[in-house]
Amino acid sequence: MTSRVDPANPGSELDSAIRDTLTYSNCPVPNALLTASESGFLDAAGIELDVLSGQQGTVHFTYDQPAYTRFGGEIPPLLSEGLRAPGRTRLLGITPLLGRQGFFVRDDSPITAAADLAGRRIGVSASAIRILRGQLGDYLELDPWRQTLVALGSWEARALLHTLEHGELGVDDVELVPISSPGVDVPAEQLEESATVKGADLFPDVARGQAAVLASGDVDALYSWLPWAGELQATGARPVVDLGLDERNAYASVWTVSSGLVRQRPGLVQRLVDAAVDAGLWARDHSDAVTSLHAANLGVSTGAVGQGFGADFQQRLVPRLDHDALALLERTQQFLLTNNLLQEPVALDQWAAPEFLNNSLNRHR
């Protein structure tokens, strides 16, 4: 580590400017930490992020790294904290997300409403089928990577249940067809061969692959979300029901850090959070730059980012730990509990370490 000089006082050195490296990964979700990294705020804070390689990729689900921070979907951290390794992480912040998502059909499909899905072939991951059918089998005995992939089928499962409700249908009214689903079906060899766990490396050409599945005629509809949904729609596919218009389909993007850092290096954690908050505020006036850096991280077009995350997502990047944000996380936790994907609830208020975010926000009041 090296100390840097405070530009306002050349004769001094700042503890907050000590250079540190943290292992890092992010899911394909909007987040202030990625923004802080790509826009220079972390560099100014003396922090570098070392993105997980594909060969290190299991850490993205196990959190088994002493100096690790992750910004992504809420299901993996809930499983780690509630099922496998309680106390390994602390919750630093939440970014609510409600973007484009739904079950898509070909443009020439006769399906125009949810009720038209009756008797149709719905393509979902094998993980989602296990959840929807209540057939978890050996779920609790699986290794962390495969276990988490099963639980990630929750995204499709919840979306299908909500879609079918619009047509007053149930799961038994459609035919579930197993297909490979991006973000859920990630074989170990695919992970290990990926340069990093960035979306651009791990999930290339998602929309093209999904469009090909629809074109094959093997299924009548399949699920897509996030910027991938925007790119799939650009191929001519259309959602049967735009679930992005329904608040029940909002998710909590969760930011965690190794608990050991909170205990042993609170100053480092504070610098990290300060940089993310500053970047989140900066993003409000730099929407084009923020959109571009997210697009590059995921390997998608800037237009797809706006569709997948919401046109004004740049205004909402500052992490939160307020009641509504925690309630959003609790809603996902309840789905996991109801479907036996989680055995005991995580006490979210105890998991959270709000002092860092509170300190950062107070700097701007």
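Cβ atoms are placed via backbone N, Cα and C, with glycine included.
Residues annotated as active site in Swiss-Prot: CYS27 (among others). Secondary structure from DSSP puts CYS27 (mutagenesis position) in coil. Taking the Cβ of CYS27 (mutagenesis position) as reference, residues of its chain lying under 8 Å away and at least six apart in sequence are, in sequence order, PHE71, GLY72, GLY73, GLY183, GLY199, SER253.
The active site annotation in Swiss-Prot covers ARG70 (among others). Sequence-distant neighbours of ARG70 (mutagenesis position) (same chain, six or more apart, CB under 8 Å from its CB) are TYR24, SER25, ASN26, HIS60, TYR63, PRO76, PRO77, TRP255, THR256, VAL257, listed in sequence order.
Sequence annotations record features per position, and here Swiss-Prot assigns 2'-hydroxybiphenyl-2-sulfinate binding site to CYS27, HIS60, ARG70.
Looking at Swiss-Prot, you'll find the mutagenesis CYS27 to Ser noted as follows: Loss of desulfination activity.
Swiss-Prot lists HIS60 to Gln among its mutagenesis entries, and the accompanying note reads: About 17-fold decrease in desulfination activity. DSSP assigns HIS60 (mutagenesis position) to a helix in the three-state reduction.
Record note (Swiss-Prot), mutagenesis ARG70 to Ile or Lys: Loss of desulfination activity, protein found in insoluble cell extract. The unchanged residue is displayed.
Around GLU192 (mutagenesis position), the C-beta neighbours below 8 angstroms that are at least 6 residues distant in the chain are GLY54, GLN55, GLY57. In this structure, GLU192 (mutagenesis position) is part of a helix by DSSP. Among the mutagenesis experiments that Swiss-Prot reports, GLU192 to Gln is described with the note: No change in desulfination activity.
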